[in-house]
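Undergrad: Structure incoming, see below.
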Amino acid sequence: MHPDLGPLWKLLYVLVILCSSVSSDLATYFISEPLSAVQKLGRPVVLHCSAKPVTARISWLHNGKRLDRNTEQIKIHRGTLTILSLNPSLSGCYQCVANNSVGAVVSGPATVSADALADFDSSTMHVITAEKKNTGFIGCRVPESNPKAEVRYKIRGKWLMYSTGNYIILPSGNLQILNVSSKDKGSYKCAAYNPVTSELKVEPAGRKLLVSRPSSDGFHILHPALSQALAVLPHSPVTLECVVSGVPASQVYWLKDGQDCLSGSNWRRLYSHLATASIDPADSGNYSCVVGNNSSGDVKHVTYTVNVLEHASISKGLHDQKVSLGATVRFTCEVHGNPAPNRTWFHNAQPIRPSSRHLTEGSVLKITGVIMEDSGLYQCMADNGIGFMQSTGRLQIEQDSGQRPVIVTAPANVEVTDGDFVTLSCNATGEPVPVIHWYGRHGLITSHPSQVLRSKSRKSHLFRPGDLDPEPVYLIMSQAGSSSLSIQAVTREHAGKYTCEAVNKHGSTQSEAFLTVVPFETNTKAEPVTPSEASQNDERDPRDGSESGLLNLFPVKVHSGGVELPAEKNASVPDAPNILSPPQTHMPDTYTLVWRTGRDGGMPINAYFVKYRKLDDGSGAVGSWHTVRVPGSESELHLTELEPSSLYEVLMVARSAVGEGQPAMLTFRTSKEKMASSKNTQASFPPVGIPKRPVTSEASNSNFGVVLTDSSRHSGVPEAPDRPTISMASETSVYVTWIPRANGGSPITAFKVEYKRMKSSDWLVAAEDIPPSKLSVEVRSLEPGSIYKFRVIVINHYGESFRSSASRPYQVAGFPNRFSNRPITGPHIAYTEAVSDTQIMLKWTYIPSSNNNTPIQGFYIYYRPTDSDNDSDYKRDVVEGSKQWHTIGHLQPETSYDIKMQCFNEGGESEFSNVMICETKVKRVPGASEYPMKELSTPPSSSGNGGNVGPATSPARSSDMLYLIVGCVLGVMVLILLVFIALCLWKSRQQSAIQKYDPPGYLYQGSEINGQMVEYTTLSGTARINGSVHGGFLSKGSLSNGCSHLHHKGPNGVNGILNGTINGGLYSAHTSSLTRTCVEFEHPHHLVNGGAVYTAVPQMDPLECINCRNCRNNNRCFTKTNSPLPVVPVVASYPQDGLEMKPLGVMKFPVCPVSTVPDGGQIPEECLKDSVAPAPTQRTCRQDNTSDINSDSTEDTAEFNRGDSSGHSEAEDKVFSWSPLILSPVLEDCSEKTAWSPPGPPLDGLSVVLQQAQET
C-alpha cells in the first residue's frame, strides 16, 4: 500500500513558489553573449545569448533598435536569433537584452557583416631581377578582405599554398626566395583566398623573375624600403620583416631602442627576420634592422615602431546601492585600454542621456533627487574598438507613502500675433506636491524672480551691438502644484513646442503645448505705457543692486550720444525680401537674382546680404558659402562663375539700423553647358508680365524635379521643394529627404510628406507638422515588396505650397508573404555584348511560370575568365529581381569571360542558367575618338513584384540601328542591280528582234564574174572622193532616208584585209545631207594599195521606200517606229575565217539614186557617161535639200592621203567578210536599162563586158 503523498506535493509546491520568488528578486546577468560573425550574402547566421536567472526574458537589438519577433527574414526562439538569409540591410550591430522584475541589462555588441574580397590593383607586369645564390623578393599588395585573406602564389603555373623549401610567404603577403637559382626564374602571381566564401582572386599581371649572375654591388635591404609603424593586438604572433640581399642572414642585427633585443626576451631570429609567438604590451618600442659593418661605417638600417594595443578593461566597477527617495547616488567606473576606451552608461538597457538629474563627471555617474523610476540595473560599458568590458550595479530605492504627480490642467495650444503677450498655465497634483518645470526648444527654461512683465508693444527685441543671438526672455510664476509661463513681445523665434513637467520623489509626468506666432499685418503706433506698467518696470529685487541684469535681458540699440532715437524705439527688423527670380536659369554659369523689398519695419534698409553655395542633390554634400553685400537701393544681383547643371542654395537677409530680418531662401538650378558645335537655338524668355502657369503633372514635369511656380504670384505661399530623395532606413521604413526653396517672404512653419502606393490613385499623409529645422523624416510601416512614391508640401502662415514632384519609385525590400520554396529553373541569358574594354552587358529572360510563379528576390550573375578552370575564380554580382539586364564592370581588356546566372529568394538559389562566353573589347588608345553609349534602362515591372518579370522592352542599341541601315542600303543596291539587269536583257531582246526583222542591209546574190563577186549595198550619203568614201554611217547627224545605192569599185590587188584608212566614213564627225544625184567613183586607182571600202547602209523610211518594193534588186523595206536608223557594224555579222576578197578589174558602175524605174528597166543614157556631173532635170528619189559635196570630198581625200592614225588603228584590227552580192541599180527616171552579162565570163574579159555596156 502506497503512502499518502498529498502533504509532500504541497511542500514541493511551496518550495517552487519560494524559489521562483527568490529568483525573480535576483539581478540579471549574462552567461553567454553573442559573437561577431562574417557570412556570405544569402546564407543564414545564428547568434546565441543566455542569461541567469532562468526567469529572465531575452530580446534583441539591431543597431540600437528593438527587433520585433515578426521581422522578415529573422527568427527568434528563446536565446537564439537566426538570420535566415543575410542581406545588406540585416548587417550591423546586434545585442541581446535580458530583463526581469529587477531590471534589464544589455550585452556587448556583436557585428554581423557580409564577406568581401576586393580586386587586385590593375597593373602591368613588372620584371624583377635577382642574383644567383642570393635572396629574391616578390612583392604583393593584398586586397582588402573580410575576413583577412590568405595569401597564395602561382609560380610557373603551380600553386604554392604555404612556405616550402626556399620559398617563404611572409605575414605581410610578400614572397621571399632563399638561395636563388636558375630554376626559380619565371612568372609569379599573387592570389588572395577568402576562407569564408572560398573565393580566390589572382593578381592579373603578376611579376616576372629573371636570374642574373652574382655581382659585387654590395648589400641592399629589399623590404621594407621605408620605416614602418605597426599596431598589433596583445598576445598575438608578430614578425618584423627584413629582407636583405648581398650578405648572409648572420650579418643582420636587431636592436630595440638601441639595445640588443634577442637576449632575455621572447623574440627569436627567423632567417633575417625578428619573430615572437606572443607579444606583450611591454614589447612596445622602436625596433631596428641593422645590416653592415659598424667598423667600416657601411651600415644600412630600417626601423619598426611597434604599438601593442590593449583591450578595454574596467579597474573599478559598479556596486549595488540602496537609497531613499530624493537622495543622490554616485556610480564609479574607471576604465583603461589602448586606445582609450569610450564609456557608455545604461539604465535598464537604455542609454542614459545627460539631464539636470543625470550628470557624468569623468568616471562618475551622478543622479540627484532619485525617484522610484530610477531604480533598476545600471551598466557601464567600455569599448575601444578592439574589445569591450562592462560592469553592472543595482540601485534599490526605499519606498514610502506618496503619490506620483498627475497633471490636472495641461497647457493649451496658442496662436498669437507677432509682438503680443502670451501665458501658458500648468497645474498638477501629487504627494508630495510636485515641482513644475518648463522646457522649450533650447532646453530647461529658467526665470529669475526679478524678471517682470514688459509693456505689450508689438515690436521685436532690440539688440545692442555685439549681441548676436540674445536668449528669449520668459517669466515663470509658480506656486504649489501650479505654474504659468509668460512671454512678452512674442517673436517668431518663440514659436514651437513647450513642455510642462511635474516632478516629485515618486516620479514625473509631462504635457506639451505648441505656440504659433503669426505676422502682424498692419502698421501700429507705439502703445503708451500705463502707470501701472511703469510701476512694474520700476520694481527691483532687493538682491539685484544694479540695472545691468535688466539691460542684459532687454538689450537696446545704444547710440554714440547715449540716447535712443524715437524712431528706433518703435521700429522692428525688416521682413524677409520676396525673391522673384525663377528656380531655373537658361545660362550655364550665371544667374540673375531679383527680389522685391518687404516691409522695412520703420527704418530704411541699409544693405542686403546674399549667401549662396552649391548643393549636390545626389550625395547630399554641400559647398562652401559665398557672401555678397548689396546696397539697400539695389534689387538685382548677378551671380557668376557658377557650374553648369548644378543646384545652388541662396539665403538672403535685409539689414537696417535695427538689425537683420528674417532670411529668404531659394534654390535654383543652372542649365546644361552648350557645346560650341550645337545648332540648337536658345529658347527665348517669356515676355515680362505674361506669366505662364507650368503643368505640375508628374508625367510631364521635366524640370529636374522642381515644380516651377508662377513668378507673378507673390501671395506669400512658399515654393514647392525639390523632388525628394528616398533612402532605406530599415526593411519596412524609408528616409524621405528634401531641399526647400523660397519661403514666399514668410518663415516656414512646417512640412508635410505624402505617399502613394503604386497602382493606387490616392495620396495619403505619411507625416505632418514636421518642424522646419528637419529636412528629413522616417516613414514607417511600409508593406514589403510594394512600390511607393513620395512628395513634400511646405507650409507657412499664408498656407501650403504646391506639391513637389513625386519621388522616383521606391520598392520596399522583401515580399508580403514568406516563400520557403526555392526556385528550381534559372533564367536564360539571351544576349551578351562587350560595350567597352572593361564592361560586358547581358540581357536575360525569366519565366515565373517555370517555377510555379514563385516570386524571386533577385539574380546572381557569376563571371570568370574563360581560361580559368577553378570555380573559385567566379565573381558574383547581385541584381534586383525586377531587372532584365545588367552591365558587368571592372573587367580586363581583350579577355574572354564565362557568364552564368541564378535566381534566388528566401528559400535558396535556382539551378544555373546557360553559360555565355563574351570577350571584352581592345583597350582604347589614348586620344582616339570615343562615342558615348546610350544608357540602357529597363522600366520597372508593372506589377511591382520582382517575380513577375516580362520581356525586355529596352530601346534598340545603336549597333542594331547600324545593321539596319547597312541592310537597307545593300537591299536597295541589289534591287537597282536587278532592275539594271532586267533592262539590259530587255534591251538585248529588243535589238535581237530589230536585227531579225529589220536587218541593216540585204545582199543580192548576183552572177559570178570569173569566180569573183562584186558587193553592193545601200548608202545614205556619198561624196566624190578619190579613193575614199565620205559621209559614213557614224556621223553625228541623222542619216538621210533614201534608196541611194553605192557601187563599190575595187582595184587589182585588193584582198579581204582592210589595210587602208577610211577617212570621213566610219568615224567621220561631219553631218551632211545627200543629194539625189547619180554618183560614180571614177578614180579607183586613188585607193590605197591593198585597201578596200566597206560602208554600212541604213534602212529606208517606209514612206520613202514605198516604191522600192517594185525595185528589181529585191530589196525589202521594213517599218521602224520613231528611232534613229540602224547602222551596220564594221565587222560583218557572220565572219568567215580565211575568206579572201578577190581583186576585180577596173569597172565603172554608174549609180542613179532613184526610187522607181520604168517597166523597161533600162538605165538612162546620161547615167552611163564618164562625166559625173549631175543632171539638173533628173527627177529625184526624195525631197531633200541638195548640196555640193565636192569641197567636202576634196578635204576628206586629203585627209585620207595623210593617213589618219586614229582611223588606221581602228581599221587594222578588223577583218571584213565580204558576202558575194551584185546589186542591179534600178533608176526611176532612166529610160534605158543596163544589160548585165550573165555569170561565167572570165575576169580578164570583165572590162570588155563593161565597156560594151557603156557603149550601148
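The chain as shown is numbered from 1 upward.
Glycine is no exception: its Cβ is also placed from the backbone N, Cα and C atoms.
In this structure the noted substitutions are not present, so the sites keep their original residues.
In case it helps, Swiss-Prot gives these features for our protein:
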DOMAIN    28-113  domain 'Ig-like C2-type 1'
DOMAIN    224-305  domain 'Ig-like C2-type 3'
DOMAIN    310-396  domain 'Ig-like C2-type 4'
DOMAIN    573-674  domain 'Fibronectin type-III 1'
MUTAGEN   PRO686 to Ala  Fails to support induction of the Sonic hedgehog/SSH receptors PTCH1 and GLI1. The mutant protein retains very little residual activity even during overexpression and interacts with SHH, but does not interact with PTCH1, BOC, or GAS1
MUTAGEN   ILE787 to Ala  Fails to support induction of the Sonic hedgehog/SSH receptors PTCH1 and GLI1. The mutant protein retains some residual activity during overexpression. The mutant protein interacts with SHH, but does not interact with GAS1
Undergrad: Please spell out the DSSP helix, strand and coil residue counts for the domain 'Ig-like C2-type 3' (224-305).
TA: 6 helix, 42 strand, 34 coil
Undergrad: What is the number of other Cβ atoms found within 10 Å of the Cβ of ILE787 (mutagenesis position)?
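TA: Excluding its own Cβ, ILE787 (mutagenesis position) sees 21 Cβ atoms within 10 Å.
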Undergrad: Could you give the number of helix, strand and coil residues in the domain 'Ig-like C2-type 1' (28-113) as assigned by DSSP?
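TA: Counts, helix then strand then coil: 3 helix, 45 strand, 38 coil.
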Undergrad: Mind tallying the domain 'Ig-like C2-type 4' (310-396) by DSSP state, helix then strand then coil?
TA: 3 helix, 53 strand, 31 coil
Undergrad: Average the pLDDT scores across the domain 'Fibronectin type-III 1' (573-674) and report the rounded value.
TA: 83
Undergrad: What does DSSP give as the helix, strand and coil breakdown of the domain 'Fibronectin type-III 1' (573-674)?
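TA: Across the domain 'Fibronectin type-III 1' (573-674), DSSP assigns the residues as follows: 0 helix, 48 strand, 54 coil.
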